[in-house]
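The active site, tele-phosphohistidine intermediate annotation in Swiss-Prot covers H529 and is backed by experimental evidence. The active site, proton donor feature in Swiss-Prot is assigned to C907. What Swiss-Prot records for R635, R692, E821, G842, T843, N844, D845 is substrate binding site, and it gives experimental evidence as the kind of evidence. Marked as Mg(2+) binding site by Swiss-Prot on the basis of experimental evidence: E821, D845. Among the mutagenesis experiments that Swiss-Prot reports, G525 to A or P is described with the note: Greatly reduced activity. Strongly reduced or lack of phosphorylation by PDRP1 in vitro. Among the mutagenesis results in Swiss-Prot, T527 to N has the note: Greatly reduced activity. The residue drawn here is the original one. According to Swiss-Prot, the mutagenesis experiment T527 to Y carries the annotation: Greatly reduced activity. No tyrosine phosphorylation by PDRP1 in vitro. Under mutagenesis, Swiss-Prot gives S528 to C with this note: No effect on activity or phosphorylation by PDRP1 in vitro. For the mutagenesis of H529 to N, Swiss-Prot gives this note: Abolished activity. No phosphorylation on T-527 by PDRP1 in vitro. The structure shown keeps the original residue. Experimental mutagenesis at this site is recorded by Swiss-Prot as L946 to V, annotated: No decrease of the cold sensitivity.
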Amino acid sequence: MAASVSRAICVQKPGSKCTRDREATSFARRSVAAPRPPHAKAAGVIRSDSGAGRGQHCSPLRAVVDAAPIQTTKKRVFHFGKGKSEGNKTMKELLGGKGANLAEMASIGLSVPPGFTVSTEACQQYQDAGCALPAGLWAEIVDGLQWVEEYMGATLGDPQRPLLLSVRSGAAVSMPGMMDTVLNLGLNDEVAAGLAAKSGERFAYDSFRRFLDMFGNVVMDIPRSLFEEKLEHMKESKGLKNDTDLTASDLKELVGQYKEVYLSAKGEPFPSDPKKQLELAVLAVFNSWESPRAKKYRSINQITGLRGTAVNVQCMVFGNMGNTSGTGVLFTRNPNTGEKKLYGEFLVNAQGEDVVAGIRTPEDLDAMKNLMPQAYDELVENCNILESHYKEMQDIEFTVQENRLWMLQCRTGKRTGKSAVKIAVDMVNEGLVEPRSAIKMVEPGHLDQLLHPQFENPSAYKDQVIATGLPASPGAAVGQVVFTAEDAEAWHSQGKAAILVRAETSPEDVGGMHAAVGILTERGGMTSHAAVVARWWGKCCVSGCSGIRVNDAEKLVTIGSHVLREGEWLSLNGSTGEVILGKQPLSPPALSGDLGTFMAWVDDVRKLKVLANADTPDDALTARNNGAQGIGLCRTEHMFFASDERIKAVRQMIMAPTLELRQQALDRLLTYQRSDFEGIFRAMDGLPVTIRLLDHPSYEFLPEGNIEDIVSELCAETGANQEDALARIEKLSEVNPMLGFRGCRLGISYPELTEMQARAIFEAAIAMTNQGVQVFPEIMVPLVGTPQELGHQVTLIRQVAEKVFANVGKTIGYKVGTMIEIPRAALVADEIAEQAEFFSFGTNDLTQMTFGYSRDDVGKFIPVHLAQGILQHDPFEVLDQRGVGELVKFATERGRKARPNLKVGICGEHGGEPSSVAFFAKAGLDFVSCSPFRVPIARLAAAQVLV
């Protein structure tokens, strides 16, 4: 934050005519070309090893093209200074975000240190020219420099009237990984001596040694450690701890040592010509655009179509020129609470580095109010101007030099979820923005924070972090360690908070997962069973924590040097993946009345409906409370794991050697299923409920363990003999179960299974209708690949409906549709739509089958693919729009051609991921369905695509 406070500063001659209201004599480009810099005669190229460390695409830092300046028809250098600018906030594509905002602040009359921005188009021309400055550009840069010199009454390289500069990159989109800032450019021995005569030796030579460090590292790629070694050795030899304790004499000596480091590393002396320094810095910024880290950042974030980076050259101002100077950072509103009050820090007689290094503790802004009342009043006025102008909370950096305020930067301020919602609502109430604009001010991640518990003070536990895994499900959890699902349920029944620690979870663990306050797994990715189920329930989860070793037998987990046994306290941060020792204090979800107001605006705008994935009445109620417009996916197989009695009935059905015995088990399951459906219909009174028929492979209902234990348990539960049980297990075993005997294939082979589930749905719907509940059941057939498969199941379902309706003498409306999760189904969607009244894309399996990735095994290679830029996102987290997305669009278009009123949506994990939701909205889908806890996030994403 404060590191950049010192970036934009200027040294002015005491008593100079550089007053607040000073304006340039001319903003127009001069028709006479600026003189060529003296070093331009030095031919050719600076050695390519100057950029080797950053792996720059344009490795040589070339000298200025030795040619007469050529007039260009397109402007490439834009000036800015108080009251007048050649750019504005709308020119981010050309000036970069930083340059556009500097120009905007200057144009509305704020005191901005003057400077100029070299456009992104110039960077593009530089790249196109094979990393050589385009003809005429250097003359334009020198022209811009002369404008700044006239504005400030100071000259680059003049010891009597020294002008120092900062040089910074700035693309249209904020891009960490670009070139760092170069400060104090323009210093050499003569200028440092002149500066020392005016402002003191210590200040001058501290600035010089900082410049040598930054220029050497940032521009010439000399390892910073080489400079730091000299600094540390100097402090040790003097018995000092802090940089500020060094004397002027010490700093002078360091300057000499830093020059020796430069000479040794580059084989040539440090360039003393200030214009040569400026040239090399500009080239370094241009080259940084093609650095590996910048290209990787653009690839990962899908940033395309940009011309390059702009170069911002700005005069320096200093906050460390005595007790009438200082530096600070502030937010125009509290970024934690949203309160309309300035929130920030200020340091007297300091530069930003002092804050970053922790050398001094910053003071509240009230300190500035007391010490520099005139500058403070101007700062408050500027904050009000900027908020009204940008219509957003601003993050502002400023410096006061000898009682004069300089605005260094403004940008939209980062904030917490609670603050984001309050600021959006307050600004509408203040008449500053309209509701549609306010919707854009809150990020989906902000709502995620509001819907989960958080730690009171994350910085307080940093020394207690003992491992870090994947942040699989956000929020915070504090509980006592348990190692089995049964123990988690038992502890929960006793009113204890349990953290379930497993090597990995399975469907049989769902009871314990639901009972636990948090889940920690040794293995598994962001789409593992633990992660997916945790997100459905809004449970905090840290998965794939390779730094832990779980020992179920002894009920202990080893985390580094720590061994935790059952009952010991552990805390999890599901938003960061941190595993924290002990019992850390929690604060409840920060829900407020502002959130309801904000979400009402969201719902007024969006067209895409948002439903929820819910398997129990409690889930359904949570979904409804979070604004779900129905249930888009109710997984019937999850109901079977709800109790020992249910799982035994399922196993009896699986093991039954005859239809008669299988039907007996199904009759028991009918009672359970009917009761569950009644509860869900009741909770969703008046809203549609989509129930998916059994999808799990049969083997997932079998006990875990070695074959002898499985056989023994099955025999005890079902009455089968060991030989029959073993034969049945062998028959159920599959080489690739996720592509095997599951979904509609179960219902086709065992039609009585589909009949039981359909009967439970219709009987529950009739019972609830008789109680005055409005019921809209929709039955979804899973894993369909051909229209014949769907036709088989639809016929069975409609036959059951007719029988149930005839028995009770009453009918209800219902729909039968299918999941589109097999690529073939998407390709023949028109044929399938003849049988289906709705499509719901199961994007989890559709992604799995389209990529040929096993979801259970992607953790072995996806991280490598992401690290190498082969994939930009994990396709199980963020929809693959080019591949899977095209299948979604194709199937939707084909399906609606065959059935124009076809309802289409999705019910995979992507239904709660903001960029995926935006894609589905643009693709014309009718709904998305997601975890109950992500419903507000999907609602917001669906609205933001329209504003």
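Here the Cβ of each residue, glycine as well, is placed from N, Cα and C on the backbone.
Keep in mind that this is a model prediction, so the values were computed, not measured.
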Greatest inter-residue Cα distance in Å for the substrate-binding set R635, R692, E821, G842, T843, N844, D845: 15
Cβ atoms near C907 (active site, proton donor) (within 10 Å, other residues, all chains): 28
Winner by Cβ contact number (other Cβ atoms within 10 Å) across the recorded positions G525, G842: G842
Mapped DSSP class for E821 (substrate binding site), helix or strand or coil: coil
Lowest local Cβ density among R635, R692, which the record lists as binding-site residues, within 10 Å: R635
Recorded positions near C907 (active site, proton donor) (Cα-Cα within 10 Å), from T843, N844, L946: T843, N844
Residues close to substrate site centre defined by R635, R692, E821, G842, T843, N844, D845, Cβ within 8 Å: L633, D695, P782, M819, F841, L846, C907, G908
Residue among the binding-site residues T843, N844 whose Cβ has the most other Cβ atoms within 10 Å: T843
Between T843 (substrate binding site) and L946 (mutagenesis position), the C-alpha gap once rounded to whole angstrom: 23
Most Cβ neighbours inside 10 Å, all chains, among the recorded positions E821, D845, L946: E821
Rounded distance in angstrom between the Cα atoms of D845 (substrate binding site) and L946 (mutagenesis position): 29
Collapsed DSSP category at G525 (mutagenesis position): coil
Cα distance (Å, whole number) from G525 (mutagenesis position) to E821 (substrate binding site): 21
Assigned element (helix, strand, coil) containing G842 (substrate binding site), judged by DSSP: coil
Separation of alpha carbons, G525 (mutagenesis position) and R635 (substrate binding site) (Å): 22
Proximal residue to G525 (mutagenesis position) among binding-site residues R692, G842, N844 (C-alpha distance): N844
Rounded inter-Cα distance in Å - G842 (substrate binding site), L946 (mutagenesis position): 25
Distance, N844 (substrate binding site) to L946 (mutagenesis position) (CA atoms, angstrom): 26
